[in-house]
Amino acid sequence: MGDIKNFLYAWCGKRKMTPAYEIRAVGNKNRQKFMCEVRVEGFNYAGMGNSTNKKDAQSNAARDFVNYLVRINEVKSEEVPAVGIVPPPPILSDTSDSTASAAEGLPAPMGGPLPPHLALKAEENNSGVESSGYGSPGPTWDRGANLKDYYSRKEEQEVQATLESEEVDLNAGLHGNWTLENAKARLNQYFQKEKIQGEYKYTQVGPDHNRSFIAEMTIYIKQLGRRIFAREHGSNKKLAAQSCALSLVRQLYHLGVIEAYSGLTKKKEGERVEPYKVFLSPDLELQLQNVVQELDLEIVPPPVDPSMPVILNIGKLAHFEPSQRQNAVGVVPWSPPQSNWNPWTSSNIDEGPLAYASTEQISMDLKNELTYQMEQDHNLQSVLQERELLPVKKFEAEILEAISSNSVVIIRGATGCGKTTQVPQYILDDFIQNDRAAECNIVVTQPRRISAVAVAERVAYERGEEPGKSCGYSVRFESILPRPHASIMFCTVGVLLRKLEAGIRGISHVIVDEIHERDINTDFLLVVLRDVVLAYPEVRIVLMSATIDTTMFCEYFFNCPIIEVYGRTFPVQEYFLEDCIQMTQFIPPPKDKKKKDKEDDGGEDDDANCNLICGDEYGPETKLSMSQLNEKETPFELIEALLKYIETLNVPGAVLVFLPGWNLIYTMQKHLENNSHFGSHRYQILPLHSQIPREEQRKVFDPVPDGVTKVILSTNIAETSITINDVVYVIDSCKQKVKLFTAHNNMTNYATVWASKTNLEQRKGRAGRVRPGFCFHLCSRARFDRLETHMTPEMFRTPLHEIALSIKLLRLGGIGQFLAKAIEPPPLDAIIEAEHTLRELDALDANDELTPLGRILAKLPIEPRFGKMMIMGCIFYVGDAVCTISAATCFPEPFISEGKRLGYIHRNFAGNRFSDHVALLSVFQAWDDARMSGEEAEIRFCEQKRLNMATLRMTWEAKVQLKEILINSGFPEDCLLTQVFTNTGPDNNLDVVISLLAFGVYPNVCYHKEKRKILTTEGRNALIHKSSVNCPFSSQDMKYPSPFFVFGEKIRTRAISAKGMTLVTPLQLLLFASKKVQSDGQIVFIDDWIRLQISHEAAACITIRAAMEALVVEVSKQPNIISQLDPVNEHMLNTIRQISRPSAAGINLMIGSVRYGDGPRPPKMARYDNGSGYRRGYGGGGYGGGGYGGGYGSGGFGGGFGSGGGFGGGFNSGGGGFGSGGGGFGSGGGGFGGGGGGFSGGGGGGFGGGRGGGGGGFGGSGGFGNGGGGYGVGGGGYGGGGGGGYGGGSGGYGGGGYGGGEGYSISPNSYRGNYGGGGGGYRGGSQGGYRNNFGGDYRGSSGDYRGSGGGYRGSGGFQRRGYGGGYFGQGRGGGGGGGY
C-alpha cells in the first residue's frame, strides 16, 4: 500500500503542493491505534486512516484522500495504484455527467420557481463545489444575516484595542453595560424612534403556588432587514418583560444598531454581609509566603488610602499559544463506504478477510447470505408477511425512488405507520438485491436511548438475527455495533455528534427520525447535515417526522420533496376535560389546603383560568365541578375516576397516562398501588421514564394475562419515540416539564408547562393501534384553543457552551457564524455569553480556536466548568471522587423521599460535612461496597436506605465513561483510582474535593443568615432548598461551623432557592470561588459582596490560584506530567491541600454538627479499583468470585479463594475477615488477611504490612508474600522472586511471581508496576499475564479473561471493554457465570 503515498505526493508535486500528514495516538494503552489525517491546500477535505501502526495509518489516509480526488474527477480511477478497489462515484440521476455542481446539490423544488434566497445561492454557487468541496465562504444561506457585520466589526475593535495596548475588562463590556435596570427604557426609546408597536407575549407556567412567566417578543429591524427574537423567564410578569427587553437590547447592541450604555450603572444594593473574621495560623501564613516566593509571584502591597482598595488577583501566568485562525468555513468530511473501512469504529480494517476483500466480493457474499436465509428461515417468512401489512409498505417504491434521485427527502407519517423500522430496511435490502451491498451503511438517529435500543432490537428480530449483525445500536454507556458493510446503526443524536469528529465516513445514508422534537442536538445536527449536503451532494439524508407541518424543514433543505405516508386508519375519539367530568359524573374532593394570598405578579393575569369557560351543552353540575378544579394541578382523583369508567366499557386494552416528570409518575404509582382496587391483581401499574433501568422499561411492551389491565404512567418519552401496540386508551395531562435557563442571572427553572397542540396530536395517536381508541385530554376545549402550535426549540432555553465546544472540535468555523445557520438561530447575546465563558475557562485561545484544554473539555460529555474541575482533580490525585460528583450532577438525586425534606436516613450520608455533594459521594461509595456482595445485596441495601438503584447504576456508568475519556486523553490511571473517604472525621482528600467543587459550581456562592434564609451573589435573598441535607426541620434555627456555602444551581419557584449545597471555608472561597478580590488593607472584598477580615498578606496569597491555573495549562498539553511534577509545583499543591483543611480557617466541623442515628462508620479497607469492579484487592471482582471461568475457590461472589463464606468471612476460611484483626490493606503490622497471617497461610506481614514474610501464600506453598521482599519494598516483586505463583506450583498466576524481580515503585498515590511476570499466565502456560496498571484493563497478551457466560448483560467483558468479568453476569459466581 506504500505506493499510494508516493502517488499522492507525485500528484501534488505537479501542482506545486505538498500533502500535510498529522498523526496522533488514540485509544487506550492496550489497544493503541494511530489516527492520521492528510490535508492538501485548496481542498476542504481531510483523508483519514486509523490503524494499528503509523505506516498503515498514513497509507490509508492517503488512499482516502485519493478516493476523494476520484470522486470529484480530479484523478481518473484507473490511474490509482491497486489494492482495495475504489468504489465508483454513486450515480445521482440518469445523467452520465457525474460532476456535481452546486446547483445539482440543491435538489429542484417540487414545483414553482426557486425561492429568492435559493435562486441567488444557485447563481453564486455555480463555481461552487469543486476542488474545495464547499464553495466560497460567501454563499451560505444568510439566516443569521448581519452576524458577519458583528464579527468583522469585532475584529476591527480587537485590532484597535491591541494598538492602544489597553487591557479590556471583557466582562464589564461584554454586552455594552446594558442591565436589567436600564434595558427596558432604552428599548422603549428605540420603539418610539422606529415607530414600532412592541408587545410582549406572556405565558404563565407552573401551578399557582409556584407560578412564573415567560415573556417573548420578535421585532423587525429595518436597517438590517432581519428579525430578532427574545424569550425570557421571570418569577413575575415585570421581571419576565425586563429580561426579554434585556436580551433584545443586548442583541441590538451587538448588531451595531444601538450604542453601549454610558451612564452610571446603578446596582440595587443587596443586603450587606458583615465582615467575617478569618483565623489563619502563623505557620500556614509563612508556608503560603514561601510558596509565593518560590513561584516568583508578586504580591500587591496594601493601599496607602483604605478608600482606594487594590485588586489582589493577578493576570494569567500561562497562556496557550494561539493557533492559526480558521478562516474557511468548515464542513464535516464525508466519504462513501469503502472496502477496508469500518464506519462504526471509524478505523481501517487491518486484518482478516475484510481487509483485502473488494466491494464486489463483499456485495456478492452478502446477497448470497440473504437469499439463503430467506429460503431457509420459516420464521423470517412469517415476519415478512407481518411487515407487508404495515401502511408504509405501499410507499416503498416511491420512497426508494425519491431517495435515489434527491440528496434530501422528508418522510412524514402518522405514528405507527412503520416508517422508523421499515425505511432503513427498504434501503438496505434494495442495495443488497442490486449487488451493491458494500456501498450501503445507514445511520438512524433517535432522540432517546430507549427508542434507539428498542427499534434496533425490533429490526434485528424482523431480519431473523440478534443485534450485532446487519443491525446494531450505540447509546451512551452501551453499544452493540453492526458489521462494517451493509448495515444499519441506530443511535442517539448525541452519540452521532460525538462520532462526527472522525467525519461521516463510510456512511451512505443518514436518517434523522423525529425531527419535530427540536431538541438542541437535533437542531445542531441539521445544520451540520445541511452543510454536508452542499459539499457532498452524493450523500443521502432522510428526515422523518410525525404528521406535523414540515414546511420549515422543507424550505431549510432547499425545498426537498416530502413523502406523505398514511397510517392505519383506526379512528381515535377524543374527549376534553368537560367531557371527562360529565361522563364520570366527577365531583372534586374538597380542598384541604388554605389558599395562600396571591403574591404580586406585576400586573393583570391575562392567562385566565380556562376551567371557568364551559359550553352551554354541558349541565350545571359539570360546570361547577370543572370550575373547582385548578388548571395548574394534575387531578389524580379524576384519573382514578377515568380508569374506573374505562373498566365499565368492557373493551380490553392498555391505558397510557401522560404525566409531566418523574415526581408525578412516582406519586401517581404509589397513589394507585395503595388503593385496594387498583393495587389488586387486576391491574399492572408500570412507570416509563428515561431514568429507569432498561429491564423495567421493557416491561411496558410485554402483554398481560386476560382480565388484567396494564396502566403505563409515562412522560412524553412515549409520545413519539416508542410504540406500545396494545394501547387503546390515552389519558393526557396535557403538560410537560421543561428546563428553562436565564443567562444574565445564572438561574435554572424546571417548569411544568402546557404541551403544544402538536404534542397533544401525537399523544392522541398512541391510542388506536389495534382497534378504535379513546383519548381523554385533561384540559378544557378553551385551553386547547389557546395552546401553542409547537414547543419552543431547546436552543432558545439552554446554555450554548457545550454546543459551542462541539462546533470548534468539528472545525466548523466561528461559533456565531455556524449557529446563525440554524433552522431558528439562537439569540446573539446567548452566543456571545457562551464564547466568553469558554474564553474565561481557557478553552478558546485569542483566535477563538480550541486550546489543548478546550479539546479535552469538548470530548467530555459534561458541562465545561466541571470538565476543568475534573482535570484539577487528577492533578490532586482525587480524580475518581470528582468524576463521581460530576457524573451524579447529570442525574436526579438517588434519594427516594416521601416528603419534600430529606429524612435522617439520607442526611446521615453527609456525616459532619454539611454537604449534599459529600452525601452523594458517600451514598455512591456505600452502594459500591454493597454491590460487591452481589445483586441481591445491592437491592437490599437500596431498599433499606431508600435509594434509587437505577440512578446509582447510571452514575457509575457515567463516572467510568468520564474516567475512560481522561485516561484516553493521556491522564495517568493512578490519579483516577478509587479512594475511601470518611465524612465524619478529618480527611484532607475530601477537603481538596470540596475546594475543587467550589471552583466547579462558581459563581454559585451563598452566605447563611438564619433558618432557611441565605444571601446569594450581590447579597440577594434566597432559601436553602428543601431537598438539601442542610435544610433545617420545620422552623428550627441552624448554626453552621461556617456561614459560607457553594451550591449546584439556583431554582426559581415562588422564592429562589439554592439546590445541592456544600459548606466551604472562606479560604476555599478566596482561592477557588472568586473572580475579583480587593483589599483595603484591613478588609478583603470578594466579588464586591463578601467581606473577610484577614491580613492583607495572607489574602494576597490568592495569587497562587494563578499558578494553579498555569499548571492546568501545562497538564492539558501533556497530561502524563502529573506523575512527575517538579518540587515547586508539588509544594504549591501541598499548600493548597493545607489551605483546604477547615482547621486552616479556624473552623471546627464537629461544632454544631448533629450526628443522626447510625453511630460512627465502621473502618473501611482501601480500594484501588479504578471503578471497574476490580476491588478489595483481588477477590471482589474479576477472577476472585465468579469472574473468569468461575474464579478460584468455590463459593459465591466473594467466596473466592478460601472455601469460606461470603465477602467478610471469605478468603481464608477460618480467622478474621478481609481486613479484620490487626489492620487492613496498608496499615501497620497486620496484613491483608488480618492478624499476623497472610492471605491463607501463616507467615509474617501481608499485603502492605511488613516486608512480605515467609511461607504463607495465596494458595499454598509459594506465592503472594513469598521471597525476598514485600509489596513495594526492596528487591522482590509483587510475588517475590520465588518459583511459586498464584496458585502454587510452577504454573500459577504469573510464573515467576507477580512482577518478577521488578520491585514496585510506590509514590504517595501511585501503584504502578508491571504485572506480567515471567513464564506463567493466568491459567498457567500462556505467556501473557496481567501486564497493566493497577486498576486498568486486565488483558494478557495471549488471551483475554472474560467469563465465558458473563459480561455486562451477557455481552462479555466488563463494560464491553474487557475489564475483568462482567457487571452482574448470569451466575454471580460459579463456573463461567460472570461476576464482576
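Placed from the backbone N, Cα and C atoms, the Cβ positions cover glycine too.
Those substitutions? Not in this structure, it's all original residues.
Owing to the predicted nature of the structure, the values given are computational and were not obtained by experimental measurement.
For the domain 'DRBM 2' (182-254), the predicted model reports an average pLDDT of 88. Annotated domain 'DRBM 2' per Swiss-Prot: 182-254, in sequence order.
Taken from Swiss-Prot, the feature domain 'Helicase ATP-binding' applies to 400-566.
The local packing around Gly416 (mutagenesis position), expressed as other Cβ atoms within 10 Å of its Cβ over all shown chains, amounts to 21. Quoted from Swiss-Prot for the published mutagenesis Gly416 to Arg: Mice show a reduced body size, reduced emotionality, and cardiac conduction abnormalities.
As annotated by Swiss-Prot, Mn(2+) binding site applies to Thr420, Glu514, with the evidence given as similarity to another entry. The number of other Cβ atoms within 10 Å of the Cβ belonging to Glu514 (Mn(2+) binding site), over all protein chains shown, comes to 23. DSSP assigns Glu514 (Mn(2+) binding site) to coil in the three-state reduction, placing it in neither a helix nor a strand.
For 638-811, the entry in Swiss-Prot reads domain 'Helicase C-terminal'.
Put simply, Glu514 (Mn(2+) binding site) is 13 Å from Gly416 (mutagenesis position) when counted between their Cα atoms. Cβ-based neighbour count (10 Å, all protein chains) for Thr420 (Mn(2+) binding site) stands at 28. In the three-state DSSP scheme, Thr420 (Mn(2+) binding site) falls into the helix class. Look at the domain 'DRBM 2' (182-254): DSSP puts its residues at 33 helix, 24 strand, 16 coil.
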